[in-house]
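These come from Swiss-Prot:
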BINDING   GLY32, ARG33, ASN34, GLY35, SER36, GLY37, LYS38, SER39  ATP binding site
DOMAIN    530-642  domain 'SMC hinge'
MUTAGEN   LEU807 to Pro  Abolishes interaction with MXI1
Amino acid sequence: MYIKQVIIQGFRSYRDQTIVDPFSSKHNVIVGRNGSGKSNFFYAIQFVLSDEFSHLRPEQRLALLHEGTGPRVISAFVEIIFDNSDNRLPIDKEEVSLRRVIGAKKDQYFLDKKMVTKNDVMNLLESAGFSRSNPYYIVKQGKINQMATAPDSQRLKLLREVAGTRVYDERKEESISLMKETEGKREKINELLKYIEERLHTLEEEKEELAQYQKWDKMRRALEYTIYNQELNETRAKLDELSAKRETSGEKSRQLRDAQQDARDKMEDIERQVRELKTKISAMKEEKEQLSAERQEQIKQRTKLELKAKDLQDELAGNSEQRKRLLKERQKLLEKIEEKQKELAETEPKFNSVKEKEERGIARLAQATQERTDLYAKQGRGSQFTSKEERDKWIKKELKSLDQAINDKKRQIAAIHKDLEDTEANKEKNLEQYNKLDQDLNEVKARVEELDRKYYEVKNKKDELQSERNYLWREENAEQQALAAKREDLEKKQQLLRAATGKAILNGIDSINKVLEHFRRKGINQHVQNGYHGIVMNNFECEPAFYTCVEVTAGNRLFYHIVDSDEVSTKILMEFNKMNLPGEVTFLPLNKLDVRDTAYPETNDAIPMISKLRYNPRFDKAFKHVFGKTLICRSMEVSTQLARAFTMDCITLEGDQVSHRGALTGGYYDTRKSRLELQKDVRKAEEELGELEAKLNENLRRNIERINNEIDQLMNQMQQIETQQRKFKASRDSILSEMKMLKEKRQQSEKTFMPKQRSLQSLEASLHAMESTRESLKAELGTDLLSQLSLEDQKRVDALNDEIRQLQQENRQLLNERIKLEGIITRVETYLNENLRKRLDQVEQELNELRETEGGTVLTATTSELEAINKRVKDTMARSEDLDNSIDKTEAGIKELQKSMERWKNMEKEHMDAINHDTKELEKMTNRQGMLLKKKEECMKKIRELGSLPQEAFEKYQTLSLKQLFRKLEQCNTELKKYSHVNKKALDQFVNFSEQKEKLIKRQEELDRGYKSIMELMNVLELRKYEAIQLTFKQVSKNFSEVFQKLVPGGKATLVMKKGDVEGSQSQDEGEGSGESERGSGSQSSVPSVDQFTGVGIRVSFTGKQGEMREMQQLSGGQKSLVALALIFAIQKCDPAPFYLFDEIDQALDAQHRKAVSDMIMELAVHAQFITTTFRPELLESADKFYGVKFRNKVSHIDVITAEMAKDFVEDDTTHG
């Protein structure tokens, strides 16, 4: 076993949690500067293991907590982990952790994370070899110097500690204390014996007179007994007579109470029936109100539908007339359009012919004009240009410009041609699209009509289901009211049961149910749920005739909880307390009940109570435990006899009870408050309530849920249809919008077609003129430059002038004619497009709209809905009439029940009056019985006061009359007066004092024997203490010599025991001392005393020569330290520990001796662990592991370091120390 690891937090200079790397099982060296925390590390281990820190005051605990920068430390702990692979600690683990935690108000030990006491820790350490008498397995800083300078007496004290004499001293002190106490008791007993002897002498003289007194007193008591006994017998006879009368009266009272209870039961039954009928009436009236509200709503809906149907019929009638009018108007419009189109067809050829002529004339006029202009220009170029070349140059330039202009004109003409062709193609495409859209429009209209029809079908079905649901809701409401009434009835019965049972018990039952519900909800402890079987009362049945006796027998045990095992009850109670639930509970664990079979008496006057109970055989133990030792008897007399004979509890059917111990209990028991009856009623009401709830859930609510689901489905269908309707109507509007747009496009295209044609003709005429000019210029190119036209050209000019004038005149005539025809065409087209055709479109649209409603879909749906609402109104009125009839019949039934209630009330009152009269008579008898019982008690008391009497006293005076008895009694009293001064207790006192004397003598002998035993024990303890010191001295002395020779080769050292009877200059070794001790003590006692020893001296020689042996005072400081170390090693060899902690033990040694100490530690480290601190390099050589302690920011840290780092630190510290 050794220290494997140390964990420190908050202790002295170690603030943060410091986990020291595991130690070697041999030699570990810790190095560090002064004040870095090495000693605090040793203090931490000592804090856990040593007695030095056992009883710390609060201020001492605070002093051990770390103080530094940062937040204040409020608690600290030191944990030591031991390697226990050798099982030196009696714990079956290879690693054992021991932790001590302190704070301002706490000081706790934890062994393997479990809290233990300080004594447990100390006992555990002692079992592992840590002796309280030898604390030298931890050697603190300065301890070596302290031992080196200690006097001889101090070393003797140390030797006594190592020898363990403290135990002997403690036992000796206890023995001395016990001996003093025994001596005091012996003196007291002697005083008492002296007093008793004197008192016995006095009582001997009083005994003679007492004998005469006792003779007459015996006679007096016999006479008084006879008188009292006669009075007692007379009183008993009268009591028996009264008991017989009371029994007869009690039977009559029972009959009257039974009759009264029957009347009350009938009244309660009638009240229940009246409540149920009133609840039924209330439900019917509420249903009637609901029906009335429904009927009002239905009538309102019917009125709306009737108005809507009428409006639709009127609308359809008006639509028919309008359609005829529109068709007639459309026909007229078509005729007018045809007429105008015919007129247009006649005018357009004329217009086109005139226009064509005009265009040809304009083109010819432009050509002739251009040709003339060219000829004039040709004439002018003679004066314009000076030479032919200049003119040709200009013509070429002009031709180039003309070619470009002609090309531009051709492109424009080609573009207009293409535009006209595209317009014609678009016109055809537009027409195709328009026809397609018209076809789609008809399909969409048909689909909208179909959706309208489907929508109204679904709506009608939904309305029918809603009507059915309303009926079911009314039914559910009626059932809910019946359920509420039944629940109210159950609550009343539960309240009665609560009133008859203790609040704590009922709270306990409720709390147990909460615990089980918690388990069920969490899905845990299934075996606990299965192992709980409810209270006793819920687990059996019996005939009502036995309710009273069963209930009286069980009492509150009726509410004990049956469980399979004590484990189940423990689990329930743990959760019960964890949830802080109220109430009290008592469990009957079947596995713990010890029930034995009972031998019941074979008699016709009694039966075992358990035979009249019906229960699950599984719970036989529980019921035998509660009822197994009880008999149901015919009468109280039988109960008394059987209880005495068979030591069993007996009870009558009326609840009068006789305990096997002799106690009698009984009296009137109110059966109306029977808890078994109440529990039966509660259970029955719960079953009825469960049936009603099941019916409500299985039938009505399931149907309502089904209808709700169907209505939701229909509502979803209606929403889907509405969505589709909106979609198709939007599609229809979109198609109409597209058709309108196409029509407008076509009209716009027709409007732009004619201007484009005219523009084309103008461009073509201009192109001809430009081509003519180009040809003229080309012809002129290369000709001679002339200032005058040639004759041919002049003729051509004249001819052109004539042609131009003629063409202008023709063109004016054609223009006038074209304008006239164009005006006619424009007027006709405008009338067609802006008037006739536009109106025709409007008429067509109105006809289409009329066609949408013309099918009567809405009217058909409205008519169907109206028929359905009429049927619902009729059904509602029929149901309302049925409810009126039912209400009348139910109210009549209530009146009959109320009459019956009055009759039963009168009967109950008659029985009550009879019971009251009987009760008064019974009270009189009870008062008389009470007086007789009092007299009986007085007689019995006086007889008891007479004390024990001889047998002759019971028979001697039985034949005498009361008069004679009183006469003899008077004579006895006269004689007794003569002995009034006699000590009547003289004989008793004499016997009593004699007995006390014997007891005291025995006690005195016991004390004498005890005193002798204590003296013997003290002698044995003194001898053992002497032997222990002698043995320890020999072992330590031997070890000291051996260790010193190893530390100082060639040296010699001995220990010397010093004694009190020897002069201070005289000292002897262990052997001589032993002989002197025995001789010195032999003159006084056979037991040698350790008090003769005064000290332990040390004599050493560092050279080995006998003549150079010196005392400790004669040695240098380093030699003293070495000797002290040798003594410590010797003590440790005598009482070895599993590990040792040395704090700077080599401080005062020179290098040679430090090396010897290091070698010694290396030798001892084979069998024990060493943890040492040093500032010298010698101890490092024998070490197996090295640790360095650093102090940063007022906090210590300890880490594993290498041997080289440890040597460097020691050398550096030695250099700069």
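The backbone N, Cα and C atoms fix where each Cβ goes, and this holds for glycine too.
Every residue here is the original one, so none of the noted swaps is modelled.
Neighbours of GLY35 (ATP binding site), defined as other CB atoms within 10 A of its CB across all chains, total 12.
On its own chain, ASN34 (ATP binding site) has no residue at least 6 apart in sequence with a Cβ closer than 8 Å to its own Cβ.
Long-range Cβ proximity for LYS38 (ATP binding site), meaning a same-chain Cβ under 8 A and a gap of 6 or more residues, is found for ILE30, VAL31, GLY32, ASP1143, THR1173, VAL1189. Residues within less than 8 Å, Cβ to Cβ, of LEU807 (mutagenesis position) and separated from it by at least 6 positions along the same chain comprise GLY361, ARG364, LEU365, ALA368. The number of other CB atoms found within 10 A of the CB of SER39 (ATP binding site), across every protein chain shown, is 22. Taking the mean position of the Cβ atoms of GLY32, ARG33, ASN34, GLY35, SER36, GLY37, LYS38, SER39 as the ATP site, the remaining residues of that chain whose Cβ falls within 8 Å of it are ASN40, VAL1189, PHE1191, SER1196. In this view, SER36 (ATP binding site) is surrounded by 20 other Cβ atoms within 10 Å of its Cβ, with every protein chain counted. Counting every protein chain shown, the number of other Cβ atoms lying within 10 Å of the Cβ of GLY32 (ATP binding site) is 24.
Least crowded of the binding-site residues (ARG33, GLY37), judged by neighbouring Cβ atoms within 10 Å of its own Cβ: ARG33. Across the range of the domain 'SMC hinge' (530-642), the DSSP-based residue counts are 57 helix, 21 strand, 35 coil. Reduced to three states, the DSSP call for ARG33 (ATP binding site) is coil.
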